[in-house]
Amino acid sequence: MGGRVSKAVACCCCRSQHHGVVVESSEKTAEEDHGESYELPAFQEFSFEQLRLATSGFAVENIVSEHGEKAPNVVYKGKLDAQRRIAVKRFNRSAWPDPRQFLEEAKSVGQLRSKRLANLLGCCCEGDERLLVAEYMPNDTLAKHLFHWEAQAMKWPMRLRVVLYLAEALEYCTSKGRALYHDLNAYRVLFDDDCNPRLSCFGLMKNSRDGKSYSTNLAFTPPEYMRTGRITPESVIYSFGTLLLDVLSGKHIPPSHALDLIRDRNFNMLTDSCLEGQFSNEEGTELVRLASRCLHYEPRERPNVRSLVQALAPLQKDLETPSYELMDIPRGGATSVQSLLLSPLAEACSRKDLTAIHEILEKTGYKDDEGTANELSFQMWTNQMQDTLNSKKKGDNAFRQKDFSSAIDCYSQFIEVGTMVSPTIYARRCLSYLMNDKAEQALSDAMQALVISPTWPTAFYLQAAALLSLGMENEAQEAIKDGCAHETSSSSGH
């Protein structure tokens, strides 16, 4: 009866409570298997200003972490120089009081490079600010795909792939001297552009002084951690066992309850009903047996990561099918710009038609500024403010007359005073720079407009035009798609 676990598993589980299993190691190292030929830039230290700009001023719209703004440490999505997508974790100010310890830990984790990890690209340590920068994974978490799916449940071959890749990630980290992973759970497993599962690098870093390695419900923490408050490599294996249960059941079942179900041979409660007919008794038996070994009360009786990999590898199915097909998700943002219904401005920017862009910006005026360029408090009415307004008016007139060099000068005067903030001014100066073949300055202005207004489609479209001028077509298409997504969301009232 496929999709149900046979009663024979009870015998396996009972035996595993008393006997460890010795597995011969394979000849290949974890690095050769999972880290080879994976090229990324070297770890670097970023300035706070770089990351502020990359995340549009740490905009709420860019938060991707589970609990949003309420989380003690918030994760944002962003783009470095409008090119590489990144995830930025901003720590609570009290999380890392010792800047030297933070830098040492970050640099150590930043040496890891594997296609099984969402790798750490860099960090920032300025004043009280502590931030980590990692590869951005666009296709959600394992928790989302297992517990909160919408269209369809994750297929059995994909579930097997997830746990194998996760075991390989842990094996690679262990081979590099980073065997400890803090609070391993379904939210730590992310999916990349190709929908391949990756282990978040953030769990590899922990401030030893804060005394907490598990933020989840205590029902899921290893028993030895409850006794000693310390995490060991065997504790990570225990957490891996809870993930095996998640994958098998499609639910977040407390380990003690799961072990009771196994002892009582109540396997129907342990397996996801959505998997009916997708796997054999033998496959289910092996996964439950492996989970029960990982959840052994005695840490020394749990398997090591290499034996996990060797146990899971033979179970793999549909090896030639890409993960994005198993998940029924378009590959790497596979939606082409050509297939999108583009607004006139998006169309003009996608063709880098600067004349058409100018006409649209001139016609739109300052409608998108929501009054930021016009609402002045009483105390602002000074001679300096009058000069500022005059520079704006002169800039607008030059922009209208297509005297783009003068427009740049006048808008720059307005921006330098800094008493008013206008995304439209940056948009107009951006186009003026493009008209003068200054694409890098144009890109900077488009990004600054996004800092002021993080969901403004015009800023994304102008960013695309600047990227096209720099010969960065793929990045330009991503910017167009981002702008279209925000424009669609705005028009639908979300």
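Glycine too: its Cβ is placed from the backbone N, Cα and C atoms.
Sequence unchanged from the original; the noted substitutions are absent.
Straight from Swiss-Prot, the features:
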ACT_SITE  Asp183  active site, proton acceptor
BINDING   His67, Gly68, Glu69, Lys70, Ala71, Pro72, Asn73, Val74, Val75, Lys89  ATP binding site
DOMAIN    61-316  domain 'Protein kinase'
MUTAGEN   Ser213 to Glu  No effect on its function in the regulation of brassinosteroid signaling
MUTAGEN   Ser213 to Ala  No effect on its function in the regulation of brassinosteroid signaling
MUTAGEN   Ser215 to Glu  Constitutively active in its function in the regulation of brassinosteroid signaling; increases binding affinity for BSL1
MUTAGEN   Ser215 to Ala  Loss of its function in the regulation of brassinosteroid signaling
Near Val75 (ATP binding site), which residues of its chain come within a Cβ-Cβ distance under 8 Å, counting only those 6 or more away in sequence?
Ile63, Val64, Ser65, Ala87, Val88, Lys89, Arg90, Phe202
Can you give me the same-chain residues 6 or more apart in sequence from Asn73 (ATP binding site) with a CB-CB distance under 8 Å?
Ser65, Lys89, Arg90, Phe91, Asn92, Ala95
Taking every residue in the domain 'Protein kinase' (61-316), what is their average pLDDT?
88
